[in-house]
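Working notes, structure below.
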Amino acid sequence: MKKNTLSAILMTLFLFISCNNSGKDGNTSANSADESVKGPNLTEISKKITDSNAVLLAVKEVEALLSSIDEIAAKAIGKKIHQNNGLDTENNHNGSLLAGAYAISTLIKQKLDGLKNEGLKEKIDAAKKCSETFTNKLKEKHTDLGKEGVTDADAKEAILKTNGTKTKGAEELGKLFESVEVLSKAAKEMLANSVKELTSPVVAESPKKP
């Protein structure tokens with residue numbers, strides 16, 4: 001959900017809440033009639049929407065970081081910057097590239113560790129576990145990946161999800177992608193459901209007996 005849309009929703013909620021609060025100081029009979037009708041709890045819904053959107057934005061940051069690893073793997077392994085062609089071939093010198101991928105993986109873990117939401121706890125924990133497993137795999141393979149002359153083959157096994165063999169991290173990276181995808185979908189659904197509560201039908205209570 002776009003930030004402008006969320007801001008508009010929250011502003012509308014604020015106006016509704018303000019109007020509801022001001023009505024309580026007015027006519028008693030009018031208040032009694034109003035209280036017999038139950039609409040959505042706007043204060044509660046406002047918090048749900050704000051919290052849901054914060055989680056979704058954080059997950060999108062993680063998705064962007066993952067995409068950067070994907071982009072590096074697809075386009076930068078075995079390459080160097082060329083003044084005319086953009087990227088030119090330079091095989092088997094991928095040490096700095098792998099160090100960058102590792103740095104991004106630790107940032108992903110940091111972002112996921114900061115996520116807190118009871119409704120998404122299971123999916124957040126699953127993504128955290130996959131993130132930690134991927135980062136640890138890169139560290140475990142430091143003999144092959146922690147040097148300047150990392151071969152193209154080893155680099156692909158570490159961070160290219162579509163590579164034939166994935167023994168140095170690519171398999172774990174694929175699972176991390178999947179877990180974050182599941183988390184993102186759940187976060188979007190949670191936000192959509194919170195917004196839907198705004199349109200919940202008003203329920204009239206049975207009049208109280210004198």
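Placement of Cβ uses the backbone N, Cα and C atoms for every residue, glycine included.
Annotated features in Swiss-Prot:
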| type | residues | note |
| --- | --- | --- |
| MUTAGEN | K60 to Y | Wild-type virulence in mice, no antibody response in mice, decreased heart colonization- |
| MUTAGEN | E61 to Q | Bacteria are non-infectious in mice, no antibody response in mice |
| MUTAGEN | E63 to Q | Wild-type virulence in mice, no antibody response in mice, colonizes organs like wild-type |
| VARIANT | D51 to E | In strain: 2591 |
| VARIANT | L56 to V | In strain: 2591 |
| VARIANT | A103 to V | In strain: 2591 |
Within a 10 Å radius around the Cβ, which one of these variant positions has the most neighbouring Cβ atoms: L56, A103? L56
Taking only the CA atoms, the spacing between E63 (mutagenesis position) and D51 (variant position), expressed in whole angstrom, is 19
Excluding near sequence neighbours, so keeping only residues 6 or more apart in the same chain, what lies with its CB under 8 A of K60 (mutagenesis position)? S184
Those residues of the chain, 6+ apart, with a Cβ under 8 Å from that of D51 (variant position): N117
Can you tell me how many other Cβ atoms are located within 10 Å of the Cβ belonging to E61 (mutagenesis position)? 14
Translate the DSSP assignment of L56 (variant position) into the three-state scheme. helix
